[in-house]
Amino acid sequence: MESLPARLFPGLSIKIQRSNGLIHSANISTVNVEKSCVSVEWIEGGNTKGKEIDFDDVAAINPELLQLLPLHPKDNLPLQENVTVPKQKRRSVNSKIPAPKEGLRSRSTRMSTVPEVRIATQENEMEVELPVATNSRKQFSVATGLPRPSCPAMTELPLSMVSEEAEEQVHPTRSTSSANPARRKSCIVKEMEKMKNKREEKRAQNSEIRIKRAQEYDSSFPNWEFARMIKEFRVTIECHPLTLTDPTEEHRICVCVRKRPLNKQELAKKEIDVISVPSKCLLFVHEPKLKVDLTKYLENQAFCFDFAFDETASNEVVYRFTARPLVQTIFEGGKATCFAYGQTGSGKTHTMGGDLSGKSQNTSKGIYAMASRDVFLLKSQPRYRNLNLEVYVTFFEIYNGKVFDLLNKKAKLRVLEDSKQQVQVVGLQEYLVNCADDVIKMLNMGSACRTSGQTFANSNSSRSHACFQILLRAKGRLHGKFSLVDLAGNERGADTSSADRQTRMEGAEINKSLLALKECIRALGQNKAHTPFRESKLTQVLRDSFIGENSRTCMIAMISPGISSCEYTLNTLRYADRVKELSPHSGLSGEQPIQMETEEMEASSNGTSLAVNFKEEEELSSQMSSFNEAMSQIRELEERAMEELREIIQQGPGWLELSEMTDQPDYDLETFVNKAESALTQQTKHFSALREVIKALRVAMQLEEQASKQMNSKKRHQ
C-alpha cells in the first residue's frame, strides 16, 4: 500500500464510485500524499466535475493497481485440489446500479466531496473482517490462469493487460476494502476525533475550575455561584458614582433610577445584590438564568437613564438632580410633576416622604419637605418678592379610582370637568402655609391617613397614589403648581397575600393608572397633539401638568437589589425605559458589550422558549382583556349606584317634613296626600333604577370572578 502513490500520477484514468453507487472512469488531476487522497475530474452533461478520493477507495475500486504490488506470503499459497472455482461470466457491473437522478445531472456546480467519501469510511469502520479477501484473490489468480510473477517483472507490464479482468473483480475487492478494520481513517474522522478529545479536555478543565472556585466560596451560601459570577463581572467595569459635585442637567422629561441597599429581611435570607451602577447614567441587571442542562449563567442587561443613583446616594443627592431643578419652573408660571415609581418596599415613600421608623416617618428628610424649603427660599428672593405670591398645599390620595382628601378627614372628592374643559377636584381643601414647618405638619397629618395594605414585598405597602401639591397663587390666581406623587406599588394581583375582589380591583386600577401615566408622559415628551389623560383618575387630576409648553416632569424609578426581586426590578426598569427610551450605547464605551453572558446560550432552546412564551402571552392577553372589561363595568355601575343612592338620600328631608306635618292638629289632609303621592312617585323611580343597577352590578361581579379564576388556573398550569 505504501507504493500505491508512486503508481498514481496526473492524467491517469481510474474508476471511481459516486455517492449514488454509479461507477465510471475519471482522470487524476492531482495527487496529495499528505492527505492520502487524489483529486479526479470527469465530464458529465457538458460540465466538468470533480471530487477527492482516498487512496483506500482508489485501491478498492481499482484492484489492478494492487496486483502490481508485492503480495503477502499468504497470497502465494497453492490452491487446494478439492476446491473448484466456478467460471464467472463476463458481465457489466453497472447493470445493477440505478441511474443517477435528473437533479444530479443538471447540477453545474463543483461537487462537494466530503459527504460522499466519509459515509463509506464510517461504515467500513463498523464492519467486521470477512474471509472474502482471500477468495477474491484466489479467483483472480485462477481467472488469469498464469503463475504470479515477481514484482520486477510486473512493474514493466502496462495497465491494459489487467484492465479487462478488473471489471469483474470490482464488487469482491470493494468488500475486501470494506472488511479491513485496519483501514486508514479519513481526514474528517480524524478532525472529529480531535474535536472530541478537545471537548473532553475542556470539560475536565472546567470541572477542576469549578472545584477550585467552590473551595474559595462558601457552598452552603445560597446562590454562591451567581454571586461569584457577579463579582467577576464587576471587576471588569469601572465605577464612577454620582456625587453632589456633578453638574445638573435640565430636561423636559427626566427619568432617573435609584437603587436601595439590601434591607434586613434580604440580609437575613442571604440574598445577593444583582444590580450594578457603574456610572451616573448606566445600570446593569445581572439576571440569573438556567440552561436546559441546568447550567447556571448570567444575562447582564444594560439600561441607560438620565441619572442613576446607587445604594450610597442620600435623599439630598437624589433631590438635587431630580426635583430641585423643577422648583424654578413653578416660579416661572409653569407646571412641574415629580413621580416616584417602583415595587413596594423599593423606597418610594422613603424618597418622597422621608425616613421611616416603623409606622412613623421623619418627613423633614424627604423630597416633599426639601421642595417646600426651596419654594420659600426662592419666594424670599428679590426677583420674586414683587409677585406677592402665596403658598398653598393640598394632599390627597387616589385609591381604586376614588379620590380622598388626606387633610380633611379623608373626605371623598369628585373629579369633574367644568365648562372650560378644566378638571376640577370638587371639595379639595387648600391650606395656606407660611413656612416649611407648616408644610411638615401637613405632611405628617396626611401620611397618617394614607391607605396601606399587605403585598408580597412589603407588609405595610402603600396601595394608593399619594399626591402632594404646592400651589403658588398671586391675588387668588394660580401662578404655578408643583405636584409630587408617590405612586402605588406595581405588584401584580397574584403577588399579594390575599386574592379577594378588593385586592384584584386594587391591582387592576393601579396598573391601569400606571399605563395611562406612561402614555401621558410619552405624549408630553413627543409633543403629541392628543394626551390620553382621561384613561385614569390619576392622569385626570394631573391633566394640567401634561399640557402646555412650560410643563416639566421627572420620574424616579425605585428598584430593589435582591435576587428575589429581580423580575419586578426588570419590570420597573422597562417601564421607565419606555417613558423616555434612551439607548444604553450612550453610556457605554465601544469596548463594553451591552449584554454579556458567562456561558454560551443555547440558541435553539431559547428560540423555542420564546415561541412558547409568546403563545402563552397571547392566551393570557385575551383573558386579561375580559378581566379588565369586567372591572371597568363594575366601576361604572358602582358610580351609577352611588348616584341613585344620593338621589334617594336627598329625598329624606321630604319624608321628615311630611311626618312633622301630621304632628300639627289642624294640618291639611289634601296637601299631605298630594305631597306623599309625589314623593312616592319620585322614590319609586329611584328605587327601580337602583334595583336595575344593583342587578347589573351583581352580573358584572360574577363575570369578574370567572375571568379571575381563568387567569389563575392558566398561571398555575404554566
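Our numbering is plain: 1 for the first residue shown, then up by one each step along the chain.
Placed from the backbone N, Cα and C atoms, the Cβ positions cover glycine too.
In Swiss-Prot this protein carries:
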BINDING   Arg258, Gly342, Gln343, Thr344, Gly345, Ser346, Gly347, Lys348, Thr349  ATP binding site
DOMAIN    252-582  domain 'Kinesin motor'
MUTAGEN   Ser92 to Ala  Increased frequency of metaphase figures; when associated with A-106; A-108; A-112 and A-186
MUTAGEN   Ser92 to Glu  Altered interaction with MTUS2/TIP150 and association with microtubules. Altered localization, reduced microtubule depolymerizing activity and increased frequency of prometaphase figures; when associated with E-106; E-108; E-112 and E-186
MUTAGEN   Ser106 to Ala  Increased frequency of metaphase figures; when associated with A-92; A-108; A-112 and A-186
MUTAGEN   Ser108 to Glu  Altered localization, reduced microtubule depolymerizing activity and increased frequency of prometaphase figures; when associated with E-92; E-106; E-112 and E-186
MUTAGEN   Ser108 to Ala  Increased frequency of metaphase figures; when associated with A-92; A-106; A-112 and A-186
MUTAGEN   Ser112 to Ala  Increased frequency of metaphase figures; when associated with A-92; A-106; A-108 and A-186
MUTAGEN   Ser112 to Glu  Altered localization, reduced microtubule depolymerizing activity and increased frequency of prometaphase figures; when associated with E-92; E-106; E-108 and E-186
MUTAGEN   Ser186 to Ala  Increased frequency of metaphase figures; when associated with A-92; A-106; A-108 and A-112
MUTAGEN   Ser186 to Glu  Altered localization, reduced microtubule depolymerizing activity and increased frequency of prometaphase figures; when associated with E-92; E-106; E-108 and E-112
* Which residues in the same chain, at least 6 apart in sequence, have a Cβ under 8 Å from the Cβ of Gly347 (ATP binding site)? -> Arg258, Arg260, Met558
* Looking only at the domain 'Kinesin motor' (252-582), report the model's average pLDDT. => 84
* Structure fact -> A correct count of other C-beta atoms within 10 Å of the C-beta of Gln343 (ATP binding site) gives 26
* Structure fact -> For ATP, residues beyond Arg258, Gly342, Gln343, Thr344, Gly345, Ser346, Gly347, Lys348, Thr349 with C-beta within 8 angstroms of the site's Cβ centre include exactly Arg260, Ala340, His350, Thr351, Gly489, Met558, Ile559, Ser560
* **Helix, strand or coil at Thr349 (ATP binding site) [DSSP, three-state]** => helix
* To do: Within 10 Å of the Cβ of Gly345 (ATP binding site), how many other Cβ atoms can you find? Include all protein chains, please.
  => 26
* Most distant Cα pair in Å, residues Arg258, Gly342, Gln343, Thr344, Gly345, Ser346, Gly347, Lys348, Thr349 binding ATP -> 14
* Asked: Which of the three DSSP states, helix, strand or coil, fits Gln343 (ATP binding site)?
  -> coil
